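Colleague: Pasting the feature list from Swiss-Prot:
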type	residues	note
MUTAGEN	F54 to Y	11-fold decrease of toxicity
MUTAGEN	Q55 to A	3-fold decrease of toxicity
MUTAGEN	H56 to A	3-fold decrease of toxicity
MUTAGEN	S62 to A	1.5-fold decrease of toxicity
MUTAGEN	R63 to A	3.5-fold decrease of toxicity
MUTAGEN	F68 to A	17-fold decrease of toxicity
MUTAGEN	N69 to A	19-fold decrease of toxicity
Amino acid sequence: MKLTCVVIVVVLFLTACQLITADDSRRTQKHRALRSTTKLSLSTRCRIPNQKCFQHLDDCCSRKCNRFNKCV
């Protein structure tokens, strides 16, 4: 019984902490439109033009690999 009460109190405390910090973080994200595109390009490495590429991997930043296996 004691353990159940402690678990309930801890869960309520952690929930309250999350709600308090969620209020502080509202409207702090800048450049919202850029987030999805820059996040993808920063999280994956891509090859710049004239670097060696592989057509079946799509590893060029432009997603275009020519027949000489160079990024366009």
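Even glycines carry a Cβ here, placed using N, Cα and C.
Heads up, this one's the original sequence, none of the swaps are in it.
Burial and contacts for the listed features, if you can.
Modeller: Same-chain residues at least 6 positions away in sequence with a Cβ under 8 Å from that of F54 (mutagenesis position) are, in sequence order, C65, N69. In this structure, F54 (mutagenesis position) belongs to neither helix nor strand by DSSP; it is coil.
Around Q55 (mutagenesis position), a 10 Å sphere centred on its CB holds 12 further CB atoms from the protein chains shown.
Long-range Cβ proximity for H56 (mutagenesis position), meaning a same-chain Cβ under 8 A and a gap of 6 or more residues, is found for none.
Following the DSSP three-state reduction, the secondary structure of S62 (mutagenesis position) is coil. Shown in sequence order, P49, C71, V72 are the residues of the chain, 6+ apart in sequence, with a C-beta less than 8 angstroms from the C-beta of S62 (mutagenesis position).
The Cβ of R63 (mutagenesis position) lies under 8 Å from the Cβ of no residue that sits 6+ residues away along the same chain.
Around F68 (mutagenesis position), there are no C-beta neighbours below 8 angstroms that are at least 6 residues distant in the chain.
If you draw a 10 Å sphere around the CB of N69 (mutagenesis position), it holds 11 other CB atoms from the protein chains shown.
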